[in-house]
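Participant: Got these off Swiss-Prot a minute ago, pasting:
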- Cys33 to Ala: Normal sensitivity to diphtheria toxin (MUTAGEN)
- Cys106 to Ala: Normal sensitivity to diphtheria toxin (MUTAGEN)
- Cys107 to Ser: Normal sensitivity to diphtheria toxin. Abolishes [4Fe-4S] cluster binding and leads to abnormal reduction of the DPH1 [4Fe-4S] cluster; when associated with S-362 (MUTAGEN)
- Cys107 to Ala: Resistance to diphtheria toxin (MUTAGEN)
- Cys107, Cys128, Cys362: [4Fe-4S] cluster binding site (BINDING)
- Cys128 to Ser: Normal sensitivity to diphtheria toxin (MUTAGEN)
- Cys128 to Ala: Resistance to diphtheria toxin (MUTAGEN)
- Lys239 to Cys: Abolishes diphthamide modification of elongation factor 2. Resistance to diphtheria toxin and sordarin. Sensitive to hygromycin B (MUTAGEN)
- Cys362 to Ser: Resistance to diphtheria toxin. Abolishes [4Fe-4S] cluster binding and leads to abnormal reduction of the DPH1 [4Fe-4S] cluster; when associated with S-107 (MUTAGEN)
- Cys362 to Ala: Resistance to diphtheria toxin (MUTAGEN)
Amino acid sequence: MEVAPALSTTQSDVAFQKVETHEIDRSSYLGPCYNSDELMQLISAYYNVEPLVGYLEQHPEYQNVTLQFPDDLIKDSSLIVRLLQSKFPHGKIKFWVLADTAYSACCVDEVAAEHVHAEVVVHFGDACLNAIQNLPVVYSFGTPFLDLALVVENFQRAFPDLSSKICLMANAPFSKHLSQLYNILKGDLHYTNIIYSQVNTSAVEEKFVTILDTFHVPEDVDQVGVFEKNSVLFGQHDKADNISPEDYHLFHLTTPQDPRLLYLSTVFQSVHIFDPALPGMVTGPFPSLMRRYKYMHVARTAGCIGILVNTLSLRNTRETINELVKLIKTREKKHYLFVVGKPNVAKLANFEDIDIWCILGCSQSGIIVDQFNEFYKPIITPYELNLALSEEVTWTGKWVVDFRDAIDEIEQNLGGQDTISASTTSDEPEFDVVRGRYTSTSRPLRALTHLELEAADDDDSKQLTTRHTASGAVIKGTVSTSASALQNRSWKGLGSDFDSTEVDNTGADIEEGISGVARGYGFDREDAMKKENK
């Protein structure tokens, strides 16, 4: 008999280890020689506490304020709360710290904020600035320490040719240093074809979005282009010149997340990364698009597709899901929808019936790029799934991750058709180019048009009308690929070894479970109210 699989997430020995020391190292962003006696002043300046206080004073209607920190800055949350509470005594404003984000740290966690009925979210650290659904947002990137002399030294070693076309880029916090780095390279070292990117604060047209940080642009620098929606390119080129990123080498401060890095590698000639936390320059290897092309062919012959939702805050998430479902059904494939926070190998391994995953997440860090083949099933994006399910597989060489662009591509692919064309409705198998053989299970929903099932005569029957096909089990007119896979397993979960001859006609007792969130379940609130009334 097979051993039951492990259904829990693996954890290391230090996952919940108690921290014994009270010393916290902040040299990576406050500098190696910061004075601990001036810690509160440095923290206040780094996190823009004074501008934040001014913002809250201008909006007295905000009484519940949530503070969202990434994992590497959560150690400063208590200090920030202490500084803010000193500015608003008598408990006029309640401050809540989001100690753990459900999805990507660069995105605003609206779901967690709504648990405490937040009226505004203050997001600290690096941010993707993607449009969200409802809540007002205040961004505070911070100004981390940077040794410019060390950066310039590594830059000169990587680019000895003064005429090379180079674009300077960084994440949101470190982008404040780019204008000064540009002046050194352009003015002192005489690099002639240098441009740099800056956060496009003017692109944030949302009424309830505020950026506390300020970005200095020298007077002799012109805007020469726009990179994506949230970055502006500056330089001393003629505005009439057409700035094409394909002509430039990228010099990036800090290491981008894998999805972001993959996108940048498809746009620029080459990518050079200098991370202040790591020694030396990194020039690869980077995630490759060649593996993505293979995954597209896997999706083309997949019978069961899992839609993996790794965000609940980004705008157009629901619209993208609806278009994906429509596309998958049109191609006569089965789909299942999963909402998973921080997906990992162990979580997704529990759903072995899924042939391929299509992930919806933030383009900066919410998309899984399986660079080392850790996951059991491939993971692709909506754009790649749309290319795979087209009538003919075409490879553009692009990597589109924006939801709005993906929706437009899917709508263009569907072309207003709700059903698959008659030429593809035959029972002929489809050739799987990855495994080099024909498969007849790539379109399980096609079987519905050939089945005529009759329900049981007894309306009180507890048995579902089931028929097994080559593609899956049909239960009351619905193809279930997971049910078919379950029937073929030797171990089917807890209770699978129950003696079927001992049938209890009364069935099991149904009990109502608990409701609410961990901060306060329903029965906790009821008990608290009873104690107050006594």
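Using the three backbone atoms N, Cα and C, a Cβ is placed for every residue, glycine included.
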Participant: Return the residues near Cys128 (mutagenesis position), defined as same-chain residues 6+ apart in sequence whose C-beta is under 8 angstroms from its C-beta, sorted by sequence, else 'none'.
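Facilitator: Within the chain, Cys128 (mutagenesis position) has Cβ neighbours under 8 Å at Ser104, Cys106, Cys107, Asn230, Cys362, Ser363, Gln364, Ser365.
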Participant: On a count of neighbouring CB atoms within 10 A, which of the mutagenesis positions Cys107, Cys362 is highest?
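Facilitator: The largest 10 Å Cβ neighbour count belongs to Cys107.
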Participant: Counting across all protein chains shown, how many other Cβ atoms sit within 10 Å of the Cβ of Cys33 (mutagenesis position)?
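Facilitator: Looking across every protein chain shown, the total is 7.
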Participant: If you take the centroid of the Cβ atoms of Cys107, Cys128, Cys362, the listed [4Fe-4S] cluster site, which other residues of that chain have their Cβ within 8 Å of it?
Facilitator: Tyr103, Ser104, Cys106, Val108, Ala127, Asn130, Thr311, Leu314, Gly361, Ser363, Gln364, Ser365, Gly366
Participant: For Cys106 (mutagenesis position), list the number of other Cβ atoms lying within 10 Å of its Cβ atom.
Facilitator: 23
